[in-house]
Amino acid sequence: MKTFEILKHLQADAIVLFMKVHNFHWNVKGTDFFNVHKATEEIYEEFADMFDDLAERIVQLGHHPLVTLSEAIKLTRVKEETKTSFHSKDIFKEILEDYKYLEKEFKELSNTAEKEGDKVTVTYADDQLAKLQKSIWMLQAHLA
């Protein structure tokens with residue numbers, strides 16, 4: 001797979017995760033509602049930024065980003081969540097798994113971009129990896 005193709009898959013993943021985390025944000029139940037509501041808002045905002053950054057990088061590489069949800073659904077590898085009631089521990093476990101998946105995908109992006117001599121995408125991917133690894137560490141500590 002080429003760099004721009006991985007970017008498109010990640011763009012699809014980002015928009016699906018944006019919606020998935022909104023579902024958690026709106027439908028969390030329990031005594032820690034306020035904390036989880038705030039935390040999930042921060043997370044879905046990160047996915048919105050990621051979606052836009054990925055699209056802009058795709059354009060910079062001379063390709064067209066995803067512009068429809070139907071395209072995103074075809075390309076995503078993220079499992080959508082259709083339930084509408086959640087407890088915080090389940091939410092954070094699911095987000096942790098999604099972060100681990102993204103970590104793997106951004107490593108692939110970094111390696112592929114490196115092989116193609118695309119230093120800008122390598123830097124972007126490595127920056128995302130640093131953020132994801134910190135988030136993974138924090139969620140693992142929270143769930144311990």
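Including glycine, each Cβ sits where the backbone N, Cα and C put it.
Residues annotated as Fe cation 1 binding site in Swiss-Prot, with experimental evidence given as evidence: H25, D52, E56. DSSP assigns E56 (Fe cation 1 binding site) to a helix in the three-state reduction. Counting Cβ atoms from all protein chains shown, E56 (Fe cation 1 binding site) has 14 others lying within 10 Å of its own Cβ.
Under the heading Fe cation 2 binding site, Swiss-Prot lists E56.
All protein chains included, H9 (variant position) registers 20 other Cβ atoms within 10 Å of its own Cβ. Mapped onto three states, the DSSP output places H9 (variant position) in helix. The natural variant H9 to V is recorded by Swiss-Prot, whose note states: In strain: Isolate 96T/FRE.
The annotation that Swiss-Prot gives for the naturally occurring variant N35 to H reads: In strain: Y06. All protein chains shown were included, and the count of other CB atoms within 10 Å of the CB of N35 (variant position) stands at 12.
Under its natural variant annotations, Swiss-Prot gives E46 to G the following note: In strain: 5060d, YS8 and Isolate 96T/KAD. According to DSSP, E46 (variant position) sits within a helical segment. Around E46 (variant position), the same-chain residues at least 6 positions away in sequence with a Cβ under 8 Å from its Cβ are K131.
In the shown protein chains, 21 other C-beta atoms lie within 10 A of the C-beta of M50 (variant position). Among the sequence features in Swiss-Prot, the natural variant M50 to L is noted as follows: In strain: G21.
In Swiss-Prot, a natural variant is listed as I58 to L, annotated with the note In strain: 8826. On its own chain, I58 (variant position) has F4, L7, K8, Q11, H64, P65 as residues at least 6 apart in sequence with a Cβ closer than 8 Å to its own Cβ.
The natural variant V59 to A is recorded by Swiss-Prot, whose note states: In strain: SS1, G21, YS8, Isolate 96T/THO, Isolate 96T/ROS and Isolate 96T/HAR. Taking all protein chains in view, 12 other C-beta atoms sit within 10 angstroms of the C-beta of V59 (variant position).
Among the sequence features in Swiss-Prot, the natural variant S70 to T is noted as follows: In strain: 1811a and YS2. For the recorded site, S70 (variant position), the DSSP three-state label reads helix.
In sequence order, A12, V16 are the residues of the chain that are 6 or more apart from I73 (variant position) and have a CB within less than 8 Å of its CB. One natural variant catalogued in Swiss-Prot, I73 to L, is accompanied by this note: In strain: 8826, SS1, RHO901a, G21, 1811a, 5060d, YS2, YS8, Y06, Isolate 96T/THO, Isolate 96T/ROS, Isolate 96T/KAD, Isolate 96T/FRE and Isolate 96T/HAR.
Within 10 Å of the Cβ of E80 (variant position) there are 11 other Cβ atoms, across all protein chains. Swiss-Prot lists E80 to D among its natural variants, and the accompanying note reads: In strain: 8826.
Listed in Swiss-Prot is the natural variant E97 to D, annotated as follows: In strain: Isolate 96T/ROS. The Cβ of E97 (variant position) has 14 other Cβ atoms within 10 Å, all protein chains considered. E97 (variant position) falls within a helix when secondary structure is assigned with DSSP.
Record note (Swiss-Prot) on the natural variant E97 to G: In strain: 8826, RHP901a, SS1, DB2, Y06, Isolate 96T/THO and Isolate 96T/FRE.
Counting every protein chain shown, the number of other Cβ atoms lying within 10 Å of the Cβ of K107 (variant position) is 15. Variant annotation in Swiss-Prot: K107 to E, described as In strain: Isolate 96T/KAD; the structure shown retains the original residue.
Among the natural variants in Swiss-Prot, Q140 to E has the note: In strain: 8826, SS1, DB2, G21, MI 355, MI 356 and Y06. The residue drawn here is the original one. Cβ neighbour count for Q140 (variant position): 13 (other Cβ atoms within 10 Å of its Cβ, all protein chains included).
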Task = Quick one: pull the CA-CA distance for V59 (variant position) versus H25 (Fe cation 1 binding site), whole Å only.
result = 31
Inquiry  = Sequence gap of 6 or more, Cβ distance under 8 Å: name the residues on the same chain that satisfy this around H25 (Fe cation 1 binding site), in order along the sequence.
reply    = V36, H37, T40, E41, Y44
Request  = Have a look around D52 (Fe cation 1 binding site) and count the other CB atoms within 10 A of its CB, chains all included.
outcome  = 13
Key: Number of Cβ atoms other than its own within 10 Å, given for S70 (variant position)   = 9
